[in-house]
Amino acid sequence: MADYLISGGTSYVPDDGLTAQQLFNCGDGLTYNDFLILPGYIDFTADQVDLTSALTKKITLKTPLVSSPMDTVTEAGMAIAMALTGGIGFIHHNCTPEFQANEVRKVKKYEQGFITDPVVLSPKDRVRDVFEAKARHGFCGIPITDTGRMGSRLVGIISSRDIDFLKEEEHDRFLEEIMTKREDLVVAPAGITLKEANEILQRSKKGKLPIVNENDELVAIIARTDLKKNRDYPLASKDAKKQLLCGAAIGTHEDDKYRLDLLALAGVDVVVLDSSQGNSIFQINMIKYMKEKYPNLQVIGGNVVTAAQAKNLIDAGVDALRVGMGCGSICITQEVLACGRPQATAVYKVSEYARRFGVPVIADGGIQNVGHIAKALALGASTVMMGSLLAATTEAPGEYFFSDGIRLKKYRGMGSLDAMDKHLSSQNRYFSEADKIKVAQGVSGAVQDKGSIHKFVPYLIAGIQHSCQDIGAKSLTQVRAMMYSGELKFEKRTSSAQVEGGVHSLHSYEKRLF
């Protein structure tokens, strides 16, 4: 036993593992499966880990999760769910500009503090107009003013309780006959704070609280449903007006300037320039145009995988970079064009360069599980963009179908011929709009049902927090600081180590993640 003893106590600890710099300066292209993070010291619980992350220079999220602008991943339903759970969704642009802008508008109107542009009707409108508004907007608590517009005298409100039991032949009745009159309403004065208004709404037990000025003219309204959403989703991503954050994608062509104008009018918070290879004169010119016309709009450039690519977009003025080329589950760019880079190496190299200029990095692609998210964040990414991981959730576009008894949803790459045939925007992303023969850079497939975002994303959040706990970091900021200082250590995995790290040596098993 004495042969194993070393004098001098336990003060000596051998150097173990590789720093990120040592790991990625070996010349090999590494994916997330090619390495592990070595554990640290735990003196806190997982729920104490702060996942606050920068999406762009000016937008911060409470969770580092972003949904990809793909037509089988993100429309309004996904963007709303992502924002409510602390992330953000980017509405795809493989559609008309009008459709995309309307999807953004749905997100911005979903949860609000002071609603300054609500649906308003007049006393001479009819009951059928309320039902039409309910079908179009999903609610029927509608204020009634003299002229049917904001800024005119409030005379009443119409709610579901006023119309629920009306027969169809009564749908031509004027609203003034059945509305709740002004004298029966609880209102609040203009200038009141949101907190004070919410307290009045809670005490009144009403569904809506109109805000009026000294002339009794309607200037805003607050909804009880928004109070409930605030309670149920404390991490929700919101702007200064308490509206949900929403992003959208555009291309780099001249006609995308019209799309940009519609998105700006709809209230979009951040725009990503959607290109498979972002280091182009087209993207640089578009960045400069956007920054000049909409200086307060945050712009994400990409995709890039090298520091040289990143430099040109940073010089042009981007507020964040999207990193990844050919690493997505439905992407075949590396196979077809022989261009791209393994994702772990790309994220580390670009993040290490971009951080010097205060430009956050979004790791886009190659994410197969929550461990990959943790690794991307540990390599310098501020947020992680997900496509296949969120496809087939309830909130993703498309209908479920069954194959061999398994519930599936369609999922396709924006470089697939299927997506290119749907709309020109997908062709533009891959510089294929003028080609007589299309070269597919993606495939179409199907993904198994994952349930709702409202259950799946909390699982991802908990997984990231537990990963940070094992690392010994109380925040993602600390994780990155440990990585750049060399305190955080990594280790390469052989193919045998990867087998050992997965489920093995069982006759059968059930893998339930949450």
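Glycine too: its Cβ is placed from the backbone N, Cα and C atoms.
Residues as originally present; substitutions not included.
Sequence annotations record features per position, and here Swiss-Prot assigns domain 'CBS 1' to 114-173 based on sequence analysis.
According to Swiss-Prot, the feature NAD(+) binding site maps to D274, S275, S276, G324, M325, G326, an assignment based on sequence analysis. Its Cβ taken as reference, M325 (NAD(+) binding site) is surrounded by 27 other Cβ atoms within 10 Å in the chains shown. In the three-state DSSP reading, M325 (NAD(+) binding site) counts as coil.
Of all the Cβ atoms in the protein chains shown, 23 others lie within 10 Å of the Cβ of S275 (mutagenesis position). DSSP assigns S275 (mutagenesis position) to coil, not to a helix or a strand. Among the mutagenesis entries in Swiss-Prot is S275 to A, noted as: No effect.
Under its mutagenesis annotations, Swiss-Prot gives S276 to A the following note: Increases Ki for MPA 7-fold. When other Cβ atoms within 10 Å of the Cβ of S276 (mutagenesis position) are tallied across all protein chains shown, the result is 23.
Counting every protein chain shown, 26 other Cβ atoms lie within 10 Å of the Cβ of G326 (NAD(+) binding site). Annotation source Swiss-Prot lists K(+) binding site at G326, G328, C331, E500, G501, G502.
Per Swiss-Prot, mutagenesis S329 to A is noted as: Reduces activity by 87%.
Experimental mutagenesis is annotated in Swiss-Prot for C331 to A, with the remark: Loss of activity. A strand conformation is recorded for C331 (mutagenesis position) in the three-state DSSP classification.
For T333 to I, Swiss-Prot lists a mutagenesis experiment annotated as follows: Increases Ki for MPA 300-fold.
Annotation of the mutagenesis experiment D364 to A in Swiss-Prot: Loss of activity. Here the Cβ of D364 (mutagenesis position) has 30 other Cβ atoms within 10 Å, regardless of which shown protein chain they belong to.
For the published mutagenesis Q368 to A, Swiss-Prot gives the following note: No effect. Using a 10 Å radius centred on the Cβ of Q368 (mutagenesis position) and all shown protein chains, the other Cβ atoms total 14. Under DSSP, Q368 (mutagenesis position) is assigned to coil, being neither helix nor strand in the three-state scheme.
The active site, proton acceptor feature in Swiss-Prot is assigned to R429.
Quoting Swiss-Prot on the mutagenesis of Q441 to A: Reduces activity by over 95% and increases Ki for MPA 25-fold.
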If you count other C-beta atoms within 10 angstroms, which of the binding-site residues D274, E500 is the most crowded?
D274
Tally of residues which DSSP labels helix, strand or coil - the domain 'CBS 1' (114-173):
18 helix, 13 strand, 29 coil
Between Q368 (mutagenesis position) and S275 (mutagenesis position), find the distance joining the two CA atoms and give it rounded to the nearest Å.
22
Which of the three DSSP states, helix, strand or coil, fits G501 (K(+) binding site)?
coil
So among the binding-site residues G324, G501, G502, who's got the most Cβ atoms within 10 Å?
G324
From the Cα of C331 (mutagenesis position) across to the Cα of G501 (K(+) binding site), what is the distance in angstrom?
26
